[in-house]
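Visitor: Pasting a structure below so you can have a look.
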Amino acid sequence: MNEQYSALRSNVSMLGKVLGETIKDALGEHILERVETIRKLSKSSRAGNDANRQELLTTLQNLSNDELLPVARAFSQFLNLANTAEQYHSISPKGEAASNPEVIARTLRKLKNQPELSEDTIKKAVESLSLELVLTAHPTEITRRTLIHKMVEVNACLKQLDNKDIADYEHNQLMRRLRQLIAQSWHTDEIRKLRPSPVDEAKWGFAVVENSLWQGVPNYLRELNEQLEENLGYKLPVEFVPVRFTSWMGGDRDGNPNVTADITRHVLLLSRWKATDLFLKDIQVLVSELSMVEATPELLALVGEEGAAEPYRYLMKNLRSRLMATQAWLEARLKGEELPKPEGLLTQNEELWEPLYACYQSLQACGMGIIANGDLLDTLRRVKCFGVPLVRIDIRQESTRHTEALGELTRYLGIGDYESWSEADKQAFLIRELNSKRPLLPRNWQPSAETREVLDTCQVIAEAPQGSIAAYVISMAKTPSDVLAVHLLLKEAGIGFAMPVAPLFETLDDLNNANDVMTQLLNIDWYRGLIQGKQMVMIGYSDSAKDAGVMAASWAQYQAQDALIKTCEKAGIELTLFHGRGGSIGRGGAPAHAALLSQPPGSLKGGLRVTEQGEMIRFKYGLPEITVSSLSLYTGAILEANLLPPPEPKESWRRIMDELSVISCDVYRGYVRENKDFVPYFRSATPEQELGKLPLGSRPAKRRPTGGVESLRAIPWIFAWTQNRLMLPAWLGAGTALQKVVEDGKQSELEAMCRDWPFFSTRLGMLEMVFAKADLWLAEYYDQRLVDKALWPLGKELRNLQEEDIKVVLAIANDSHLMADLPWIAESIQLRNIYTDPLNVLQAELLHRSRQAEKEGQEPDPRVEQALMVTIAGIAAGMRNTG
């Protein structure tokens, strides 16, 4: 562990030195000295030197407007470099994640040692593995794509520098390259000038596939196969690829008017274009590699006389021609040209799979297994994982949009107003229409633009090649009619298959009602016939936490899942729970392994489907090696959760959780909803209003342009509190509730829950992580600089509350200090704090200057505005999660 820290620290300091030289070359000695002074003061302030802390505040307050941007950029870029070094160390031979592929081996050994599990049972669990990662374009991926590419190359340089046998001239060359990359980053604007469009976001997603997943997935499968052979003597079948990728980019229209039916159609074409592009590169390699002559009679029959001389090449060249024709047609469609479909257009995965698999079988049969299991096997696995669509997309829309569309239709038809009908009447109407053979939509009807958009989206789904759209997610789902309404709209669009429609339950009340809603649906014969024994339900983490606080939300999520699992099991339905987690704790983010093992028993039987959000995509899948490591972690966790499920909680533990939930929700809502000072305090103590100006993501920050905290999306809500280091949404209410239960004499019971119930210990672990990242002296400084004195008592009250919360969590967990069991994470937070603290102090100063100017009716100073954006991005990098 210590070797790991020292290697990380020495790389961080080397990168910092190079950045310093870059700053000196660009701006002169004076700015570098200023930055160095601030860094030293910050380090000493962190070590507890109050005089230096005061000096740090004064130095940053006294910066001229010309010095603001260079200082903000220096610390922000430093944090990006530190994150890159940390990412490298997590996969370097000395690092923590280098052992992550080992996770699979460790899991398999652990499972083999359980007397009640036979090897056959373990094999069956492997064969039923299913992992679907849903990439979402959260506005929280602050870092621009161009800087991400440079950081990937910095990572490659660090890797080569670690090589012991490197010659001096090679070392010098690598150092020169590092200097170039860091200089390029310094001279690149780190803040986007324009908001990305939904198409830009989709392209960002394709870049992740191309730069990392394309290589990472086959590498992960080789690793998995190796561990299975070694531990179970079991070989993965060629066609077995347990991992799929889906995307919300270009499909998620919930609250985002920029995602239209036309955009979705465009993104679907673009995704197919990118797939042909990547497969063409693969096939080109195979054309040059597969020069073999010997082949089975089956393969020779397939290629005929024409291809007999080089049968494998012949098939590959044919496939190449089809890919090129497909790509040309897609390009024309993307330019808006309407062309007839060419001969040999690829629309289904089988068309790619069959010629490749024929070559594979022939090579195996002719004793050339070593060749078959090379690049050809990787390409076959890519066909199974990515296929013709590259990534499938989910469509997501808010339930009220469907209700409004049907209301407009029924009013036009003169049969009443669907929107005002009771739930029973809605269901009766929907089931009648779903069973009817005649169309419901009149030909000459001219609906409003909003309704037209809903209908056009259903049209896009009906026209898309089957298999390119994964599911239709209904956000803010509350009733069975919300689900039936979507099925009716899809039927009217002429969809010819049963599209998975997943209700998303995301407020506290909706989570509590989820099981009733699904029970009612499953009791409808028509519905049971449609779903063919499979149901997907999405659990919302971020909105429930914003609605009720993190403790009440996590218990409601647990109970909703638990009840749904039991209901579906009884009804013989295979349930897939789809988890809408975010990267930050307030949005359900927890280290994957811990989070999965803390779910109710049986929650992963139908596989794992989970959203991977903006900034977390880069931390978990930014490089092929990290992809292998992340997928291995998920695999180990799913196998363990399915074969060694966590215990059912005792009744007394459930009662304690009910109690904690009620108390914490009351405390949370008492502040957030009922305290009249809370919203003005939130608006002034955090950069919430300024965040709206950042060109982040294509989605507006509010669901409705007016309205208070409740209309704010969960992401900006959490983002804002992360910036001022109070981290309030991730803990408010939880500690107070724990304290109350301790005072009722139940501390020993809480300690037992912490020891023996993964759900509860994960909750406490997440609280510790939040407290480790929070900083009360900084939160207090924001108050002093930005908040009206009349509101100071509220800030003080919240900070005192956090101090009390930390004590009670440590007492229950029996820890002397925060993160005692995860020293690597604690070390990484400490390392970054030295660079994040000055950005926080500077941000408070910039907010003060910007608001002062606004108050005095002056135009905003572009230097202040730009520096403010940089501090927001820098603190997000320092906290390693944004919203």
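Using the three backbone atoms N, Cα and C, a Cβ is placed for every residue, glycine included.
Nothing has been swapped: the model has the original residues at all the noted spots.
Pasting the feature list from Swiss-Prot:
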- H138 to N: Loss of activity (MUTAGEN)
- H138: active site (ACT_SITE)
- K546: active site (ACT_SITE)
- H579 to P: 5.4% of wild-type activity (MUTAGEN)
- H579 to N: 29% of wild-type activity (MUTAGEN)
- R587 to S: Loss of activity (MUTAGEN)
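Quick one: how deep are these features, and who are their neighbours?
Guide: Classification of K546 (active site) by DSSP places it within a helix.
According to DSSP, H579 (mutagenesis position) sits within a strand segment. A 10 Å cutoff on Cβ-Cβ distances gives H579 (mutagenesis position) a total of 20 other Cβ atoms nearby, all chains included.
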Visitor: Within 10 Å of the Cβ of K546 (active site), how many other Cβ atoms can you find? Include all protein chains, please.
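Guide: K546 (active site) is surrounded by 26 other Cβ atoms within 10 Å.
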Visitor: How many Å separate the Cα atoms of H579 (mutagenesis position) and K546 (active site)?
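Guide: Between the Cα atoms of H579 (mutagenesis position) and K546 (active site), the distance comes to 16 Å.
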